[in-house]
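J.: So that we are looking at the same thing, I have put the structure below in structure tokens.
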Amino acid sequence: MQRIIGTEVEYGISSPSDPTANPILTSTQAVLAYAAAAGIQRAKRTRWDYEVESPLRDARGFDLSRSAGPPPVVDADEVGAANMILTNGARLYVDHAHPEYSAPECTDPLDAVIWDKAGERVMEAAARHVASVPGAAKLQLYKNNVDGKGASYGSHENYLMSRQTPFSAIITGLTPFLVSRQVVTGSGRVGIGPSGDEPGFQLSQRSDYIEVEVGLETTLKRGIINTRDEPHADADRYRRLHVIIGDANLAETSTYLKLGTTALVLDLIEEGPAHAIDLTDLALARPVHAVHAISRDPSLRATVALADGRELTGLALQRIYLDRVAKLVDSRDPDPRAADIVETWAHVLDQLERDPMDCAELLDWPAKLRLLDGFRQRENLSWSAPRLHLVDLQYSDVRLDKGLYNRLVARGSMKRLVTEHQVLSAVENPPTDTRAYFRGECLRRFGADIAAASWDSVIFDLGGDSLVRIPTLEPLRGSKAHVGALLDSVDSAVELVEQLTAEPR
């Protein structure tokens, strides 16, 4: 497997000592405190390069018009515009009223788990650093998707695809998969409906906020398929599939399967026709209704209607995708990572079919439901009890000593796929097999000489009359194998840029 993938997570934020605190301000404090603790002076903080951003470009071939006026100019010093690129190649910034960690590009789904988990440690450290500032309010950060008051914030996934793949084929092939995968990838939620007012438990935190089948926007009229066409790469060759329907996961198996199975289904969409594998027979009659119906049935027995009249459960749909992906994987050269994803996927589906609680050491929603059921029985509570919402929230607390997920890990009740050493290394270091290596190492070695950066560029300020932009439009270039020796051979940013911009002989 070598598909470029990555995650971006907006974290929930609260200030228990000051409930009226402005979340934009507290999110800004979190990002700036982390920057200060990393020894980055404000004047030398690398800015984000917004020049290549085009969030209103639609994959269906048009640009969504702004309501009025020209594109806004972002002042990097404004409250709410705090932004930094980390030495691991990630982006840490304020998105709306939340601190967001956008992980660096990876090619291996297990690596993506590691660098996504590193984001949790970054956020924990950010809150800790804010607490060390005299007079600053204490912050608590949560890796979740709902605030309990009707708002949802995103945990998005990104997958690089061939531009040659028709977007209509992506919609057809991916929609039933995304609708049904929540039986594996849901993080669990107390409450039904956007505000969570109706008592009960559901699989996904995100499902109640999905309103349309296909759409460009991410904060309203959210679609099962998002159409943002912003590849952050060579637009003639690539598209970036931006997936917004997913939950913020803490369980490593949930994240691994979320990313790994989706990447393999995209292989199926791109390569399936050559292997006589068709997905059109899985079209759903009412996809948005199906998202809600599957999420609201933790017994996993709810069925949804297909366009051809069949009724299938979410598990049955996942089983069909598994079988077709397995057929594709078997037809290719041996790929240990793809084989492991298929094996893990099959194992989890078997356990969910037998008893979802058999997955309580692997997946988020069964783990959370087991905690909640135990608490309900001990305290004789119904699903309408407000204290259950607090347990739900505490599960996602990023503090290692307080978060209920992290406490399950500490006592051996949640299976890990990666080591803490790998996670802590990923906090500081980039993946070695993508352009994130070049970005992160440039920040580490020459941070004072970098004016700005983005996913597809690094901009150097070498003291001359103009800045120097080094494009990184090819995601697999800029790896350690590609530029490691070059970076080791130079002593300054000036030397590096001279080498990169020299005319070939």
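Cβ from N, Cα, C; glycine included.
Sharing the features that Swiss-Prot gives for it:
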type	residues	note
ACT_SITE	D95	active site, proton acceptor
BINDING	G6, T7, E8, V9, E10, S102, A103, N158, R240	ATP binding site
BINDING	E8, Y93, E100	Mg(2+) 1 binding site
BINDING	E8, H156, H242	Mg(2+) 2 binding site
MUTAGEN	E8 to A	Abolishes pupylation
MUTAGEN	E10 to A	Abolishes pupylation and depupylase activity
MUTAGEN	D95 to N	Abolishes pupylation
MUTAGEN	H96 to V	Abolishes pupylation
J.: I'm trying to understand the geometry here, so how far is the Cα atom of E8 (mutagenesis position) from the Cα atom of A103 (ATP binding site), in Å to the nearest whole number?
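T.: That separation, Cα to Cα, works out to 6 Å.
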J.: Run through Y93, D95, H96, R240 for me and report the recorded positions whose CA is within 10 Å of the CA of H156 (Mg(2+) 2 binding site), in sequence order.
T.: none
J.: Considering only the binding-site residues A103, R240, H242, which fall within 10 Å of E10 (mutagenesis position) when distances are taken between Cα atoms?
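T.: Passing the 10 Å Cα cut: none.
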J.: How many Å separate the Cα atoms of A103 (ATP binding site) and H96 (mutagenesis position)?
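T.: Rounded to the nearest whole number, the Cα-Cα distance is 18 Å.
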J.: Between the recorded positions H96, H156, R240, H242, where is the Cβ count within 10 Å the lowest?
T.: H96
J.: Which one of these recorded positions, E8, E100, has the sparsest Cβ neighbourhood, judged by other Cβ atoms within 10 angstroms?
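T.: Each of the recorded positions E8, E100 was scored; lowest Cβ tally within 10 Å is E8.
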J.: Take the C-alpha atoms of D95 (mutagenesis position) and R240 (ATP binding site) and report the distance between them in angstrom, rounded.
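T.: On Cα coordinates alone, these residues lie 20 Å apart.
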J.: Taking the Cβ of E10 (mutagenesis position) as the centre, count every other Cβ atom within 10 Å, in any protein chain shown.
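T.: There are 24 of them.
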J.: Could you tell me the C-alpha distance between G6 (ATP binding site) and H242 (Mg(2+) 2 binding site) in angstrom, no decimals?
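T.: Roughly 10 Å, rounded to the nearest whole number.
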J.: Rounded to a whole angstrom, what is the C-alpha distance between H96 (mutagenesis position) and R240 (ATP binding site)?
T.: 22
J.: State the Cα to Cα distance, in Å, between R240 (ATP binding site) and Y93 (Mg(2+) 1 binding site), rounded to an integer.
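T.: That comes out at 21 Å between the alpha carbons.
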J.: Largest pairwise Cα distance, Å, within the listed ATP binders G6, T7, E8, V9, E10, S102, A103, N158, R240?
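T.: Largest Cα to Cα distance for the ATP-binding set is 19 Å.
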J.: Using Cα coordinates, what distance in whole Å links H242 (Mg(2+) 2 binding site) and Y93 (Mg(2+) 1 binding site)?
T.: 19
J.: Hey, does DSSP put H96 (mutagenesis position) in a helix, a strand, or just coil?
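T.: Reduced to three states, the DSSP call for H96 (mutagenesis position) is coil.
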